[in-house]
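Everything on this sheet refers to the single structure shown next.
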Amino acid sequence: MASATVDFGIGRILSVLENETLLLSGVHGEIDKMKKELLIMKSFLEDTHKHGGNGSTTTTTQLFQTFVANTRDLAYQIEDILDEFGYHIHGYRSCAKIWRAFHFPRYMWARHSIAQKLGMVNVMIQSISDSMKRYYHSENYQAALLPPIDDGDAKWVNNISESSLFFSENSLVGIDAPKGKLIGRLLSPEPQRIVVAVVGMGGSGKTTLSANIFKSQSVRRHFESYAWVTISKSYVIEDVFRTMIKEFYKEADTQIPAELYSLGYRELVEKLVEYLQSKRYIVVLDDVWTTGLWREISIALPDGIYGSRVMMTTRDMNVASFPYGIGSTKHEIELLKEDEAWVLFSNKAFPASLEQCRTQNLEPIARKLVERCQGLPLAIASLGSMMSTKKFESEWKKVYSTLNWELNNNHELKIVRSIMFLSFNDLPYPLKRCFLYCSLFPVNYRMKRKRLIRMWMAQRFVEPIRGVKAEEVADSYLNELVYRNMLQVILWNPFGRPKAFKMHDVIWEIALSVSKLERFCDVYNDDSDGDDAAETMENYGSRHLCIQKEMTPDSIRATNLHSLLVCSSAKHKMELLPSLNLLRALDLEDSSISKLPDCLVTMFNLKYLNLSKTQVKELPKNFHKLVNLETLNTKHSKIEELPLGMWKLKKLRYLITFRRNEGHDSNWNYVLGTRVVPKIWQLKDLQVMDCFNAEDELIKNLGCMTQLTRISLVMVRREHGRDLCDSLNKIKRIRFLSLTSIDEEEPLEIDDLIATASIEKLFLAGKLERVPSWFNTLQNLTYLGLRGSQLQENAILSIQTLPRLVWLSFYNAYMGPRLRFAQGFQNLKILEIVQMKHLTEVVIEDGAMFELQKLYVRACRGLEYVPRGIENLINLQELHLIHVSNQLVERIRGEGSVDRSRVKHIPAIKHYFRTDNGSFYVSLSS
């Protein structure tokens with residue numbers, strides 16, 4: 001993991017030195033000297049590692065690690081110096097001009113002090129650089145250097161890849177179904193060359209599965225020529241061609257050309273084309289990292305009429321999804337199910353007999369170990385092999401309690417570690433930081449997309465790209481980590497976008513170990529041992545900390561934290577906050593904290609504050625001093641009003657104050673807004689405003705906040721209509737708009753709204769006297785929710801042709817007896833029909849809503865039978881009937897009922913009902 005280590009040292013410093021505040025403030029002379037020397041050091045360290053710093057000798061390894069550790073510590077010092085400088089600059093510039101002369105001496109003193117500190121850092125950098133050069137030229141060091149070699153992890157993994165061709169049967173679990181599917185694709189009758197990509201995270205069994213297929217008799221009989229080529233991460237295309245030629249000739253039992261190693265690129269291509277031109281061949285390219293390989297190699301693999309196939313394994317979804325040609329496809333590897341994982345582990349841990357497991361009472365702890373592997377075949381097999389030598393329950397329990405240590409130190413688990421490090425080292429530097437930051441969260445924690453993105457932005461992990469919003473860049477980072485199988489998507493929203501992620505247990509263990517080694521992240525949990533944990537935090541200075549158990553005032557003594565997360569419901573005291581002046585992100589979501597200390601406002605660098613789902617009732621009075629704050633999330637907290645002076649937080653981008661009214665006794669006031677503070681409309685950079693009471697000043701000036709993309713207002717009154725529409729028409733980037741009237745009889749006057757082209761999600765709660773004329777202009781709309789509209793006319797005609805509509809929710813939206821869906825709604829996947837008290841019939845014409853997957857019918861008591869035409873919805877997966885009439889339910893209950901044949905194609909049908917004993921549901925599926 002040398003590249004990662006260099007990145008976290010010198011790479012971090014170079015990134016920090018791009019800070020624009022510094023460059024604008026007249027101290028860039030020291031910076032230029034730093035950057036030049038650091039670039040030389042970076043090249044030296046990378047070259048040293050390449051020639052022997054990867055573990056070839058103890059001397060080179062220790063020197064390498066020492067130099068990098070020193071530069072990493074300097075990086076942290078520079079970050080702190082810059083933050084301190086930013087504090088002084090802001091204090092000076094924010095003064096009224098009349099007071100600047102008074103504060104000028106203090107500002108100049110601060111600037112001089114910072115320049116001195118940077119000068120001292122420069123001296124330290126020069127000292128480290130001189131030490132490197134001195135040791136590099138020493139005789140002992142030169143003797144220790146070896147000729148250039150490939151990365152140790154990569155070489156080890158390549159050997160394992162080759163050995164997969166000689167798999168043992170007890171390693172093959174859970175492959176029958178995917179094997180049959182893939183062989184069927186390889187043997188398909190299409191004459192053109194087809195590429196089949198097998199994609200999955202490192203250690204998921206891609207290579208084992210592919211090797212089993214490659215060696216199968218059906219494949220051997222079908223193809224004339226075969227080649228298995230393991231692709232080095234730093235491959236040379238000529239070497240790939242030579243390996244391929246050797247494989248083809250060896251499989252054909254033919255003499256390998258004597259001149260092979262003297263041939264150049266063109267001759268190698270010609271020889272391959274000549275050999276394969278009239279043959280049906282299969283090539284397996286194992287462990288492909290980039291699409292660039294295909295661009296280079298495809299010219300040598302003839303696309304003839306004989307049905308040749310290319311199979312490749314990759315960890316990267318971008319590689320698997322590349323357009324390789326007509327008929328090409330990808331197969332995503334699924335992790336092993338619980339029973340399959342147990343079989344594989346048992347085969348390795350108890351090769352003689354499972355009886356040993358039972359007689360020695362090992363099964364409970366063994367199953368816990370298997371559970372930690374979360375279906376990852378490589379981890380299961382490696383751990384099973386290691387445990388096969390351990391006979392006593394105490395030994396097994398020790399391994400379970402120290403699994404993180406075992407992964408990083410036990411030689412028998414080296415392959416697991418090496419494969420994961422290969423994926424990690426391949427990440428660009430910004431993605432390395434973002435990935436390791438995810439190890440802050442507890443194992444199996446559900447990490448939400450927006451939360452991650454905003455925390456990354458607060459830490460300045462997101463590299464600026466001209467013309468692209470930081471949110472979009474961060475989103476691309478997240479997608480890239482998913483494509484590379486470093487994060488797993490565990491929740492998608494109905495619109496096909498990832499909503500929540502998790503990190504595989506094994507990857508999390510390794511990521512956390514790297515984070516601790518790099519003094520980047522640390523966790524304070526049940527594995528932390530009181531004084532030792534405190535000493536670790538104080539002495540090693542990790543920048544980001546997650547507290548996962550109850551903390552005492554003296555349990556954390558670090559002062560240089562940039563992130564503090566509390567992921568525990570235990571009681572916490574905030575005595576440590578006064579010492580955390582460098583904090584950039586404070587996340588207390590779902591913690592037991594009920595009061596914030598006044599010292600919070602001294603955290604000048606704070607950019608992200610998450611108080612959602614806490615018991616906090618108010619923010620400090622001087623909250624406006626947090627001038628760098630970008631995100632404030634008080635969702636589902638007890639905060640009803642923001643403090644005065646909020647308008648001074650000019651950098652604020654996300655203001656999220658949505659609250660549920662837990663004690664409401666009606667179907668209307670279930671959402672509570674936050675009371676608006678004066679001048680809040682002066683927050684010109686605000687992008688998210690969710691959710692606020694509609695008050696006259698805000699409504700009239702809302703149009704000043706032209707960067708808003710998400711707006712949620714409650715307590716809207718009829719007289720707001722014209723001003724509200726005028727303001728909204730000035731905002732051209734709205735993607736989410738939610739308007740709720742003050743009560744269910746108060747009309748929403750929104751006919752004059754015209755700036756609707758950008759809206760993707762629209763929720764209107766309030767009486768509509770007519771269908772807005774602009775409904776049919778919502779060409780980008782994916783969600784439409786109408787609640788309490790009480791329309792006398794059918795709105796369906798105005799929205800049925802909207803091309804991107806995925807989710808439609810009607811809640812007491814229509815007063816007529818008949819709801820008819822004609823041709824249209826071609827992309828609709830979710831339909832909700834709720835509380836239509838006059839509704840007696842729903843008709844779905846043939847061809848309408850062809851893609852519908854979920855249908856909810858709730859509290860429509862007048863509806864006595866399922867929608868006519870429901871039998872035509874062949875993609876419908878779920879039908880939910882909630883508090884509907886007994887007549888409707890009985891018509892589809894059980895075989896032989898009147899309408900049973902119309903719903904028999906639906907996999908899941910559920911009926912929800914209430915009795916005096918509570919709420920229940922039953923399945924009506926066949």
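Positions of Cβ are set from backbone N, Cα and C atoms, glycine also.
Mutagenesis annotation in Swiss-Prot: SER43 to Phe, described as Loss of function; the structure shown retains the original residue.
Looking at Swiss-Prot, you'll find the mutagenesis PRO105 to Ser noted as follows: Loss of function.
Residues annotated as domain 'NB-ARC' in Swiss-Prot: 153-467.
One mutagenesis experiment named in Swiss-Prot is GLY174 to Arg, and its note says Loss of function. Using a 10 Å radius centred on the Cβ of GLY174 (mutagenesis position) and all shown protein chains, the other Cβ atoms total 20.
Summarising the annotation, Swiss-Prot assigns ATP binding site to GLY200, MET201, GLY202, GLY203, SER204, GLY205, LYS206, THR207. DSSP assigns GLY205 (ATP binding site) to coil in the three-state reduction, placing it in neither a helix nor a strand.
For the mutagenesis of LEU301 to Phe, Swiss-Prot gives this note: In rps3-2; loss of function. The structure shown keeps the original residue. In this structure, LEU301 (mutagenesis position) belongs to neither helix nor strand by DSSP; it is coil. Cβ neighbours of LEU301 (mutagenesis position) (same chain, under 8 Å, six or more residues apart in sequence): ARG193, LEU272, LEU276, TYR281, VAL283, SER308, VAL310.
Take the CB of GLY766 (mutagenesis position) and look out to 10 A: across all protein chains shown you find 25 other CB atoms. Annotation of the mutagenesis experiment GLY766 to Glu in Swiss-Prot: In rps3-4; loss of function.
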Query = About how far apart, in whole Å, are the alpha carbons (Cα) of GLY174 (mutagenesis position) and GLY766 (mutagenesis position)?
reply = 54
CB-centroid shell, 8 A cutoff, ATP site GLY200, MET201, GLY202, GLY203, SER204, GLY205, LYS206, THR207, site residues removed = THR313, ARG315, ILE333, LEU376, PRO377, LEU378, ILE419
Ask   = Counting only residues 6+ apart in the same chain, whose Cβ is under 8 Å from the Cβ of MET201 (ATP binding site)?
value = ARG315, ILE333, LEU376, SER423, ASN485, MET486, GLN488, HIS504, ILE507
Request  = Calculate the distance in Å between the alpha carbons (Cα) of GLY202 (ATP binding site) and GLY766 (mutagenesis position), and round it to a whole number.
outcome  = 52
Task = Take the Cβ of GLY205 (ATP binding site) and count every other Cβ within 10 Å, whichever protein chain it belongs to.
result = 30
